[in-house]
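Report on the following structure.
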Amino acid sequence: MMLGPEGGEGFVVKLRGLPWSCSVEDVQNFLSDCTIHDGAAGVHFIYTREGRQSGEAFVELGSEDDVKMALKKDRESMGHRYIEVFKSHRTEMDWVLKHSGPNSADSANDGFVRLRGLPFGCTKEEIVQFFSGLEIVPNGITLPVDPEGKITGEAFVQFASQELAEKALGKHKERIGHRYIEVFKSSQEEVRSYSDPPLKFMSVQRPGPYDRPGTARRYIGIVKQAGLERMRPGAYSTGYGGYEEYSGLSDGYGFTTDLFGRDLSYCLSGMYDHRYGDSEFTVQSTTGHCVHMRGLPYKATENDIYNFFSPLNPVRVHIEIGPDGRVTGEADVEFATHEEAVAAMSKDRANMQHRYIELFLNSTTGASNGAYSSQVMQGMGVSAAQATYSGLESQSVSGCYGAGYSGQNSMGGYD
C-alpha cells in the first residue's frame, strides 16, 4: 500500500511534453480536478544543465484517487501541446531533481553562463560591454571554436559571483548588433565538455588513393589508437588561467591528454561510426548519447532541430559545415541519456519542412552517465520494446547504428 506524501513513495505523477514557457499555474490548471499537495510547492519542473525547462515536471498529489484522476489527463492538451502523464514515485522524483539542472549534484555553477547566437566575429570586448556593470573574472570569457578554427557562435562567461551570474540571466534575448543573444545557466563541467575531449566535432576523412602518405598515417594513427602525440596549441582558446590552449589537432591528428591533463585514448574507442558509408568517420559527442541527422533543409536552424525532437530536449545541437563553408545537410544532436536518444529515434523519416529526415543512433547503455534505472525508464514511458529499434537491441549498439542504411544515397542539405 502506498504511503502518504509525508513518508514512503507518496502520490506522484510525471508530466512530459510541457511547453517551454509552462508555469506552475499552467500545471495547476491542467490538473484542476486534482488536489496538488502543498499547492504550487508541489509542482517541480525538471531543468537542463543549461537552466532551461526540459518540458517535464513532477507533481505531488494528495491521494491515490488524485493520481488516478491525473492519469486520465494523459494525452490531453495544454495550449497546442499534448501532455503525457505517467505514474511516478518519490524515489524517482528525488533522484531526477537531484541530478538535473545547473545546480544539480552532477555539476557546479561557479558563476558561469553560456551565450548562444553571437554574431560572426564577436569579440570578448563586445561581450564585456554586453554585460556592462557585472564583474567578469580575469580571463573569464571562453569563445569555443571548431577544429577548423571557426567560431561556434557560443561563449562561456564566468562572473565574480553566482549572484552576478544570476543577474546576467536578465540579459536573455537582448541584442549584440543585430543578433539577439540567448543566455543560459552553465557550469565549469559544461565548459569542460566543449574541450573534453576537444575532438568532439571533428570529422576525419578516409584517405584517398592519391593522398600523401602522411595523411594515411594520420588516419591510421587515430583508428588504431597508436602513435598518440600531444596536441599543439591553437584553436581552443579557453581563456582560463592555467588552462593550456589546444587546437585539438596535432600534425599527426593524435591525442595524449586533454587540457585538464587526462588521458584521451579512452575517447577513441567505440566512437567511430561506419554508418554513413565508407567515406567518413565521425567522432561522437562527449555525453555518449548522440543522434545523427541527415537530409536537413538548407536553411534549417538549431531551433528547427530542437522543435523537431520536441518534447524531448537535446543537450546540444551541432550543424555540420563542409570544407566549402556551407552546411552539409547533416547534424549531430546530443541527449543527456541513452533512453532519450533511443526515444528520439521515433522521429526517423519524419518531415522537417518538405524534407524527410534520416536519423542514426550512436548511443549505448554502457556510455550512460549514471542514468536512469529501469524504474526511471518506466516513469519516462520507455518500454523494453522502445529500447529496441528496427530490430537492433540498444544494448548491442556499439557506437554504430543504422548499418542497414549505409547502402542508401546520402541525403544532402541542398534543395
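For all residues, glycine too, the Cβ spot is worked out from N, Cα and C.
In this structure the noted substitutions are not present, so the sites keep their original residues.
Restricting the average to the domain 'RRM 1' (13-85) gives a pLDDT of 92. As annotated by Swiss-Prot, domain 'RRM 1' applies to 13-85.
In Swiss-Prot, a published mutagenesis experiment is listed as W20 to A, annotated Loss of RNA-binding. DSSP classifies W20 (mutagenesis position) as coil under the three-state reduction.
Swiss-Prot gives this note for the published mutagenesis E84 to A: Loss of RNA-binding.
Annotation source Swiss-Prot lists domain 'RRM 2' at 111-188.
As a published mutagenesis entry, R116 to A appears in Swiss-Prot alongside the note: Decreases affinity for RNA oligonucleotide 100-fold. Under the DSSP three-state reduction, R116 (mutagenesis position) is assigned to strand. Non-local contacts of R116 (mutagenesis position) by the CB criterion (under 8 A, 6+ apart in sequence, same chain) comprise G153, E154, I181, E182, F184, E302.
In sequence order, I321 constitute the residues six or more apart from K150 (mutagenesis position) in its chain with CB-CB distances below 8 Å. Where Swiss-Prot documents K150 to A as a mutagenesis experiment, the accompanying text is: No effect on affinity for RNA oligonucleotide.
In Swiss-Prot, a mutagenesis experiment is listed as F156 to A, annotated with the note Drastically effects folding of RRM2. Cβ-based neighbour count (10 Å, all protein chains) for F156 (mutagenesis position) stands at 22. Under the DSSP three-state reduction, F156 (mutagenesis position) is assigned to strand.
Long-range Cβ proximity for K173 (mutagenesis position), meaning a same-chain Cβ under 8 A and a gap of 6 or more residues, is found for Y180, I181, E182. Secondary structure from DSSP puts K173 (mutagenesis position) in coil. According to Swiss-Prot, the mutagenesis experiment K173 to A carries the following note: Minimal effect on affinity for RNA oligonucleotide.
Listed in Swiss-Prot as a mutagenesis experiment, H178 to A is described as follows: Little disruption of binding RNA. Every protein chain shown contributes to the tally, and the Cβ of H178 (mutagenesis position) ends up with 6 other Cβ atoms within 10 Å. Classification of H178 (mutagenesis position) by DSSP places it in coil, neither helical nor stranded.
R179 (mutagenesis position) is surrounded by 13 other CB atoms, counting those within 10 A of its CB over all protein chains shown. Experimental mutagenesis at this site is recorded by Swiss-Prot as R179 to A, annotated: Decreases affinity for RNA oligonucleotide 100-fold.
One mutagenesis experiment catalogued in Swiss-Prot, Y180 to A, is accompanied by this note: Decreases affinity for RNA oligonucleotide 10-fold. Abrogates RNA-binding; when associated with A-120.
There are 19 other CB atoms within 10 A of the CB of E182 (mutagenesis position), with all protein chains counted. Under its mutagenesis entries, Swiss-Prot includes E182 to A with the note: Decreases affinity for RNA oligonucleotide 100-fold.
One mutagenesis experiment named in Swiss-Prot is F184 to A, and its note says Minimal effect on affinity for RNA oligonucleotide. Of all Cβ atoms in the shown protein chains, 19 besides its own fall within 10 Å of the Cβ of F184 (mutagenesis position).
When DSSP labels each residue, the domain 'RRM 3' (289-366) comes out as 19 helix, 30 strand, 29 coil, counted as helix, strand and coil in that order. Positions annotated as domain 'RRM 3' by Swiss-Prot, on the basis of sequence analysis: 289-366.
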Give the helix, strand or coil assignment DSSP yields for K150 (mutagenesis position).
coil
Measuring Cα to Cα, how many Å separate H178 (mutagenesis position) from F156 (mutagenesis position)?
20
Using C-alpha atoms only, work out the spacing between F156 (mutagenesis position) and E84 (mutagenesis position) and round it to an integer in Å.
34
Could you give me three numbers for the domain 'RRM 1' (13-85), the DSSP helix, strand and coil residue counts?
19 helix, 27 strand, 27 coil
Round to a whole number and give the Cα-to-Cα distance in Å for the pair E84 (mutagenesis position) and W20 (mutagenesis position).
15
